[in-house]
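Per Swiss-Prot, domain 'HTH araC/xylS-type' is recorded for 174-272, and the stated evidence type is sequence analysis. Among the mutagenesis entries in Swiss-Prot is His205 to Ala, noted as: 28% of wild-type activity. Among the mutagenesis entries in Swiss-Prot is Gly247 to Ala, noted as: 6.2% of wild-type activity. Under mutagenesis, Swiss-Prot gives Ser251 to Gly with this note: 87% of wild-type activity. For Thr256 to Ala, Swiss-Prot lists a mutagenesis experiment annotated as follows: 61% of wild-type activity.
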Amino acid sequence: MTVLHSVDFFPSGNASVAIEPRLPQADFPEHHHDFHEIVIVEHGTGIHVFNGQPYTITGGTVCFVRDHDRHLYEHTDNLCLTNVLYRSPDRFQFLAGLNQLLPQELDGQYPSHWRVNHSVLQQVRQLVAQMEQQEGENDLPSTASREILFMQLLLLLRKSSLQENLENSASRLNLLLAWLEDHFADEVNWDAVADQFSLSLRTLHRQLKQQTGLTPQRYLNRLRLMKARHLLRHSEASVTDIAYRCGFSDSNHFSTLFRREFNWSPRDIRQGRDGFLQ
């Protein structure tokens, strides 16, 4: 597995923060780093396989990656990221207690993926741009300024994450997308789902299309197919069983949709013919 080292990304040995844009981020094999990072998805879509679990990411997704986490990107489509790198929560010169603002693992569950709405994403971009402008400065005031901006970024993300902000339809849509990640195999009634998240069906269709480029059902089908592809690669379950586990009631229909989406059959993926296992 590829290991990325801080010496290749941080501007100096004492820099606590670095900005690494990926515009766009292509498919990238599994790796980990000797530093931490906050991945901010600007726009586009892709699959983020994080510690073996696939997540669909779109504009507004924020992922917190620790130095022992492993992850990869695949099936990217105009995926643009900004990575905010930091050495460790306790490696800042002027800040202490940052760990309290970061996601916490509880009973083996780590809430790595958050979502923010478009207006918050704009504020995030401004903070990141200010940090990036100061990267070449190594004096104490500049270091303190960058660390203060990093603290502001964490506060903004925490206050604006789905757990704490459901005031507008964009935030409720983000919560719906997070819900689909956990309920993709369920039979989905879009009228009922829209009601559940206090959205009109028209608003749901319009905003989901704006954010992902897909209609709700197309987005759900792609999510199911992504989950199925992951299981084909990493489990011994039969194609039929995987189809049912991912929300498809007809394995033949599943195979047709799968080939249309990936240009490979489920059997091809299982046997590694797409090159993933080579």
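Each residue, glycine too, has its Cβ placed from N, Cα and C.
Cβ neighbours within 10 Å of Thr256 (mutagenesis position), excluding its own Cβ and spanning all shown chains: 12. Less than 8 angstroms from the CB of Ser251 (mutagenesis position) sit Val239, Thr240, Ala243, Tyr244, each of them six or more residues away in the same chain.
Rounded to a whole number, the C-alpha distance linking Thr256 (mutagenesis position) with His205 (mutagenesis position) is 25 angstrom. Geometry remark: His205 (mutagenesis position) versus Gly247 (mutagenesis position), CA distance 21 Å. Under a cutoff of 8 A between CB atoms, and with a sequence separation of 6+ in the same chain, the neighbours of Gly247 (mutagenesis position) are Phe184, Ala185, Asp186, Glu187, Leu220, Arg224.
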